[in-house]
Amino acid sequence: MEQQLTFYSYPSCTSCRKTKHWLKAHQIEFNERHLFRETPTREELKYILSLTTEGIDEILATRSQTFKNLNLNIEEMTVNEVLELLIEKPKLLRRPILVDNKKLVIGYNPGELLKLSKKKTVHQSA
């Protein structure tokens, strides 16, 4: 059975709102999770990382004020330390994050979102 699309978002994030609108317009079902209230678990983060092509750099919000304030050197951290940090400070994650059983999309990217829509059975729940 195919895993439903999980959409990690933050309501005041413009990219998240655009992505949500795009998903609804294309009738793609998704399970929305508030990134800061329902932080991804360690296992979910490991799975998300396994779908990246650039590793942690792909999901880390290096331009965020949180990242700048922490003055981190990610290269010196272990994977476990990075995972713990992301669970503790989810504002370090780029958003939105969309993940299903084989595909990951970070940010509002209509071209990448279109790839999701092509592999999903498109139907809207009432």
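Any Cβ shown, glycine's included, is placed from N, Cα and C.
Keep in mind the model shows the original residues, not the substituted ones.
Remember, it's a predicted structure, so these values are computed and weren't measured experimentally.
Annotation of the mutagenesis experiment CYS13 to Ser in Swiss-Prot: Loss of activity. Strongly diminishes expression of mgsR and of the MgsR regulon. For ARG17 to Glu, Swiss-Prot lists a mutagenesis experiment annotated as follows: Destabilizes MgsR approximately by half. Almost loss of activity. Listed in Swiss-Prot as a mutagenesis experiment, ARG33 to Glu is described as follows: Strong decrease in MgsR stability. Strong decrease in activity. For the mutagenesis of ARG37 to Glu, Swiss-Prot gives this note: Destabilizes MgsR approximately by half. Strong decrease in activity. The structure shown keeps the original residue. The annotation that Swiss-Prot gives for the mutagenesis experiment ARG42 to Glu reads: Destabilizes MgsR approximately by half. No change in activity. Among the mutagenesis results in Swiss-Prot, GLY55 to Arg has the note: Loss of activity. Strongly diminishes expression of mgsR and of the MgsR regulon. The residue drawn here is the original one. Record note (Swiss-Prot), mutagenesis ARG63 to Glu: Slight increase in MgsR stability. Strong decrease in activity. The unchanged residue is displayed.
Here the features listed in Swiss-Prot are placed on the structure.
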residue : record               : DSSP (3 states)
CYS13   : mutagenesis position : coil
ARG33   : mutagenesis position : strand
ARG42   : mutagenesis position : helix
GLY55   : mutagenesis position : coil
ARG63   : mutagenesis position : coil
Greatest C-beta neighbour count within 10 angstroms, which of the mutagenesis positions ARG33, ARG37, ARG42, ARG63: ARG33
Integer Å distance between the CA atoms belonging to ARG63 (mutagenesis position) and ARG42 (mutagenesis position): 23
Other CB atoms within 10 A, centred on ARG17 (mutagenesis position): 15
Using Cα positions only, nearest of the mutagenesis positions to ARG63 (mutagenesis position) (CYS13, ARG33, ARG37, GLY55): CYS13
Distance, ARG33 (mutagenesis position) to ARG17 (mutagenesis position) (CA atoms, angstrom): 13
